[in-house]
Structures are given as structure tokens and as C-alpha cells.
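Beneath this line is the structure, given in C-alpha cells, with notes to follow.
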Amino acid sequence: MAYSEKVIDHYENPRNVGSFDNNDENVGSGMVGAPACGDVMKLQIKVNDEGIIEDARFKTYGCGSAIASSSLVTEWVKGKSLDEAQAIKNTDIAEELELPPVKIHCSILAEDAIKAAIADYKSKREAK
């Protein structure tokens, strides 16, 4: 199986690796895993007062496709509203990275991580 140039680029030069303080009320965190392959993905978003994602970070333990999916998604969500970020689908990620069918689950993880981070952010805001 050969990886696409985009997967290789995001794997060798991942964007936005790291984490934010989870106690920050403007940060939403999503942690998801895939029992099928052991990949674990943590994705965090930082949202400004206007409801726009101003920054994103990730830490992923997994294959090149999982790391590339995380890296790509953190780039995509920056500058988007929560609704726009929520609308990102795994098929968009898989298509952009040209993932082979056996690696589609990596793009599903990335979509799930975005949704989990948004849900976490919203639950923090509602708790105020």
C-alpha cells in the first residue's frame, strides 16, 4: 500500500501537534480511539468569543493515515464556526488525503474527534 503525497507530507511535517489547557473554558477536547487498529486521537479546539475556532491542536498515536487525518483536520477547522467544523465529513478527509479503503477508519476517527471536541466545548459553555 502506497501513501499519497499529502499523507506523507502531513505525516513527516504534522501541523498543530500539541495540546491546550483542558481547564480553559474556551477549549474543547475530543478523545477517540479505534479498537480495530489501536489508534488513539486527541483533538482540541480553541474557540473565540464570536464562536469561531481560532486554533486547534492534536496528539495522535497511530499510523501515518491517522496522523495525517488529524493534522489535516486541525488545519481545516481554523477560522470556521462550530457549525462549519461540525459539517466536516470523513469522506472529505479521505478524499483530500486519497486514503485507501483499508485506512478510511482513520478519517472517521478525525470526524469523530472534531464532533467530540465541539460537544465538550458546548458542554463547558452550558455549565457556566
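Note: Cβ is positioned from N, Cα and C throughout, glycine not excepted.
Just the original residues are modelled here, none of the noted substitutions.
Bear in mind that the values here come from a model prediction, so they are computed numbers and not experimental data.
If you check Swiss-Prot, you get these features:
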| type | residues | note |
| --- | --- | --- |
| MUTAGEN | ASP39 to Gly | No effect on equilibrium between S- and D-state (disordered) |
| MUTAGEN | LYS89 to Ala | Stabilizes apo-protein in the D-state; Fe-S cluster assembly 3-fold slower than wild-type |
| MUTAGEN | ASN90 to Asp | Stabilizes apo-protein in the D-state; Fe-S cluster assembly 3-fold slower than wild-type |
| MUTAGEN | SER107 to Ala | Stabilizes apo-protein in the S-state; biphasic Fe-S cluster assembly 7-fold slower than wild-type |
| MUTAGEN | GLU111 to Ala | Stabilizes apo-protein in the S-state; biphasic Fe-S cluster assembly 7-fold slower than wild-type |
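Positions of Swiss-Prot features highlighted on the structure.
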residue : record               : DSSP class
ASP39   : mutagenesis position : strand
LYS89   : mutagenesis position : coil
SER107  : mutagenesis position : helix
Worksheet item: Cα-Cα separation of SER107 (mutagenesis position) and ASN90 (mutagenesis position), in Å?
Response: 5
Worksheet item: Which residues, sitting 6 or more apart from ASP39 (mutagenesis position) on the same chain, put a CB under 8 Å from its CB?
Response: GLY33, THR60, TYR61, GLY62, CYS63, ALA66, HIS105, CYS106, LEU109
Worksheet, complete the sentence: ASN90 (mutagenesis position) sits from GLU111 (mutagenesis position) (Cα to Cα, rounded, in Å) at a distance of 5
Item to complete: Give the residue from the mutagenesis positions LYS89, ASN90, SER107, GLU111 that has the most other Cβ atoms within 10 Å of its Cβ, counting over every protein chain displayed.
Response: SER107
